[in-house]
Amino acid sequence: MLSLRPYEFWFVTGSQHLYGEEALKQVEEHSMMIVNELNQDSVFPFPLVFKSVVTTPEEIRRVCLEANASEQCAGVITWMHTFSPAKMWIGGLLELRKPLLHLHTQFNRDIPWDSIDMDFMNLNQSAHGDREYGFIGARMGVARKVVVGHWEDPEVRERLAKWMRTAVAFAESRNLKVARFGDNMREVAVTEGDKVGAQIQFGWSVNGYGIGDLVQYIRDVSEQKVNELLDEYEELYDIVPAGRQEGPVRESIREQARIELGLKAFLQDGNFTAFTTTFEDLHGMKQLPGLAVQRLMAEGYGFGGEGDWKTAALVRLMKVMADGKGTSFMEDYTYHLEPGNEMILGAHMLEVCPTIAATRPRIEVHPLSIGGKEDPARLVFDGGEGAAVNASLIDLGHRFRLIVNEVDAVKPEHDMPKLPVARILWKPRPSLRDSAEAWILAGGAHHTCFSFAVTTEQLQDFAEMAGIECVVINEHTSVSSFKNELKWNEVFWRGR
């Protein structure tokens, strides 16, 4: 996985001076105990840092400004141990630019029935202190995540951890650079979009580079580096027999290794974490990048085919949310319309990430009927099984829309010996008919990011952080209600 900045999350506890210094001391001790205990749990991908118990408007505003200024702080987690009058929070929340999570918990799990007294009641007031704080968030329209439950509950911790990954993806988004090799596939609509608007909305820098720039990097790769990478291929993957001996198949694999090394060097030199290619712009290259793209995706790079820079950026961000696991560029390719067993076969010309593989990938070389170049090497495998999501980001002109479909990936019932690409089979929720109808009504693209590891909740959280629309298609979706949701959303987003 591509390395990330050493991010951290700030834990800030709200209180007030009404209860005396002894109570505030206990609030601080409890807060530190919670943070220390949470940091011992390996579920958390980044450390929590206890900042302070804040009791005045000045303290609150100061910590929010400090969070904004910190490159390490990826988000702020707030909790009201006692009652904390929420007018004190207005100045700070007006300034805060980092993702905000409101943890509605309390230090003790159970009521101490035999010993509870008013001292206990005055100290442990989260039940109404967090409601006061929640009101000001609603009154101000603050984008925030609310997680409810005892801090020792594994489900609460899991939700916190996933939100952390999403907040880090949002932080990465603000500095994300996409390299476009060539332009979009000609005459295609959905892969187009407002790159200036995307930089304003998400922080993405999206720029194009001539194929000649990449070709020079490929030519500069040493044969020693190519041979070392070929040795790595032989350790990680099955290889067709012809690819293990000198000849045209071996040379095709060698060329993909050269492309991988050159492409990676270009991306590293420019600090790019996502990129696009297109089969219509390959002048000077021997092959369309296939195996090379698959392996770079497995390292955490975002990718989009046919110049699809929005999906490339989305794949990168979902890779961050997923910690690099089980996430790939994808395309709805063809349908299986057997009554009662409708499924979608997802694939692409070459570029499906091996992190979603159920079987050991196999390097194969086959002709590619488009692009007019030599036969490219690629990894071929069947995808895994389990609950997953497909996500698409589209540009509607006046706003971006994120569309999420929950799906269930299934094991293929039949072999596909003549299909020379990586593939995965899934059943969309609530059904192929209703999901496809809703997807088309929403304008969802044919390119998506498929993930076993990212959840709908994470994608909704990201949309909230980024200030964009998000619609979800799942087992509860009815097309008639979904159509109304799209109409209501149109009014809401045009009015913002």
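Glycine is treated like the rest: Cβ placed from N, Cα and C.
Counting only residues at least six positions away in the same chain, the Cβ atoms of MET185, LEU288, GLU306, MET349, LEU368, ILE370, GLY371, LYS373 sit under 8 Å from the Cβ of PHE279 (mutagenesis position). According to Swiss-Prot, the mutagenesis experiment PHE279 to Gln carries this note: Increases KM for L-arabinose.
Experimental mutagenesis at this site is recorded by Swiss-Prot as GLU306 to Ala, annotated: Loss of activity. With a 10 A radius on its CB, GLU306 (mutagenesis position) counts 24 other CB atoms from all the protein chains.
Among the features that Swiss-Prot reports, Mn(2+) binding site is placed at GLU306, GLU331, HIS348, HIS447. Long-range Cβ neighbours of GLU331 (mutagenesis position) (same chain, at least 6 residues apart, Cβ-Cβ under 8 Å): GLY305, GLY346, ALA347, HIS348, HIS446, HIS447, THR448.
Here Swiss-Prot notes a mutagenesis experiment, GLU331 to Ala, with the remark: Loss of activity. Secondary structure at GLU331 (mutagenesis position), as computed by DSSP, is strand.
Here Swiss-Prot notes a mutagenesis experiment, HIS348 to Ala, with the remark: Loss of activity. Around HIS348 (mutagenesis position), taking its Cβ as the centre, 22 other Cβ atoms fall within 10 Å, counting all chains.
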Where HIS447 (Mn(2+) binding site) sits in the secondary structure, as DSSP reduces it to three classes: strand
Neighbours of GLU306, GLU331, HIS348, HIS447 excl. site residues, C-beta within 8 Å of centre, Mn(2+): GLY304, GLY305, ASP308, THR311, PHE329, MET330, MET349, GLU351, HIS446
In three-state DSSP terms, the structure that GLU306 (mutagenesis position) belongs to: helix
HIS447 (Mn(2+) binding site): tally of other CB atoms within 10 A of its CB: 24
